[in-house]
Amino acid sequence: MLEGLGSPASPRAAASASVAGSSGPAACSPPSSSAPRSPESPAPRRGGVRASVPQKLAEMLSSQYGLIVFVAGLLLLLAWAVHAAGVSKSDLLCFLTALMLLQLLWMLWYVGRSSAHRRLFRLKDTHAGAGWLRGSITLFAVITVILGCLKIGYFIGFSECLSATEGVFPVTHSVHTLLQVYFLWGHAKDIIQSFKTLERFGVIHSVFTNLLLWANGVLNESKHQLNEHKERLITLGFGNITTVLDDHTPQCNCTPPTLCTAISHGIYYLYPFNIEYQILASTMLYVLWKNIGRKVDSHQHQKMQFKSDGVMVGAVLGLTVLAATIAVVVVYLIHIGRSKTKSESALIMFYLYAITLLMLMGAAGLAGIRIYRIDEKSLDESKNPARKLDSDLLVGTASGSWLISWGSILAILCAEGHPRYTWYNLPYSILAIVEKYIQNLFIFESIHREPEKLSEDIQTLRVVTVCNGNTMPLASSCPKSGGVARDVAPQGKDMPPAANGNVCMRESHDKEEEKQEESSWGGSPSPVRLPRFLQGNAKRKVLRNIAAFLFLCNISLWIPPAFGCRPEYDNGLEEIVFGFEPWIIVVNLAMPFSIFYRMHAAASLFEVYCKI
């Protein structure tokens, strides 16, 4: 018996091979382990291991190079922020300009080489660089270019006392932004298989260049917010806990004073969009770096489609929240710092609004998680760098908000005096922690669900179709050889004949497994039936309404901190407990991650909406 299985001349093995080669997914070939391995078969595996060693070294060396550049840039940013001796703003801008020019040279070389070999087949990661993602980065890039134009106008107005680097930097940044968006539109999905070592260094250099530009934008925006906070505290009579205003205004007169003042204020209103652009570009480039030399499977990602039908409830509620958020932010910015009474009323208004919104978001997230858990659909565990990065970013950036919230909770518990508005801060801080936890679970459940097409393919693979060539085949892929059917068919009574001589057999299951499978697929014996989750139109509409509502809510919660509505600065309790400078450092470090979390969560929820 063993010799018969291992013999290549066995008629049963030959028949199985012909069925496997012709029937495709409708037939199952015998396990490959039944055939003896050639003595030379382990050799390619050893060669593959040896070949992968240089690539692992290149990945490690390129990542270390990127970290060195990033750490050097952060130290330069820190030195300029604390006014270190011998470090000026011109030094910082020269360093960032040099990094951008080097990235521009690499992108031009890559685009030129890709254009010269455009007729060659290139592997693509269908999960990376989605259309809505590229559209978002294009919008942020346009605003970043407008920001660069304002900076050029600011330089022209103060050209008498500003160095030339402050004019060269915005020009270089604008050109860098335009070319980078073009590069990401055309090559974000690439899986690079040639010049891999060189490309690793080029891509990782681009990643950390964008991260340094992001850090530079965060630092400038934080300095501006801190100065406004100090001015409000001085107005309210808390000048004893403040330090000297960190003013970087040039020591000369602008040619049109009114225009220069408008430009300087407009610059800081555009910084949030520039910050989002830089971090979004760095994440897309990081996925490109992880995909270098990657071997992709044959499964293609199902293309997501945006459909607006059936989400009226979620969209209306979300747009209502968005309008209410804009109104709250406007009232908050008008009243805060005017007087002690107006500041307290503005804080109470914000806390009540945020508590209500966070409770609604938490309830919506719990409802979505409950629907997924009842559904009991299998998860997609395939390796996906883009999806893994999304999950890591959600957890990592949420930690910034959690740090601020835990600091507020400790300050409330440890403070000696408690103004009335602090008791609204306590439930707000607790809900901020819980809501992000629930929302992350909902997003993880959604993005790891198998798409509809994959589930059908899995069911199809469970059906083995064997056709008799004497009659019309059951499927176009069935072989037309009667001998094959006779050799493959088992000699027993377990396989009932089908009409027209076709024989369709399913995998053998015991009775318990059949009952479980029938109950999980709605009790229908049909092997090709959609999951219960996708059969229920009502459940799908509920999930899409939840995703749409959470998407608009996250956009709404991104607006207040991005445009200066930051109660962590203004309530004053944390500054009294922890000290002014320690608490300001904590807020300035954690706030950028908290702001980015909302935008990234909104992007993930948009993907969830399109996937449902």
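Glycine is treated like the rest: Cβ placed from N, Cα and C.
So, quick note: what you're seeing has the original residues, none of the substitutions.
Where Swiss-Prot documents His229 to Gln, Cys or Glu as a mutagenesis experiment, the accompanying text is: Complete loss of H(+) current at pH 5 and 4.5. In the three-state DSSP scheme, His229 (mutagenesis position) falls into the helix class. Remark: His229 (mutagenesis position) has Arg566, Tyr569, Asp570 as non-local neighbours, by Cβ distance under 8 Å and separation of at least 6 in sequence.
Per Swiss-Prot, mutagenesis His229 to Arg, Lys or Asp is noted as: Abolishes proton channel activity at pH 5 and 4.5.
Here Swiss-Prot describes Asp570 to His as a published mutagenesis experiment; the accompanying note says: Does not affect proton channel activity. In the three-state DSSP scheme, Asp570 (mutagenesis position) is classed as helix. In this view, Asp570 (mutagenesis position) is surrounded by 22 other Cβ atoms within 10 Å of its Cβ, with every protein chain counted.
Swiss-Prot gives this note for the published mutagenesis Asp570 to Asn: Does not affect cell membrane localization. Strong reduction of proton channel activity.
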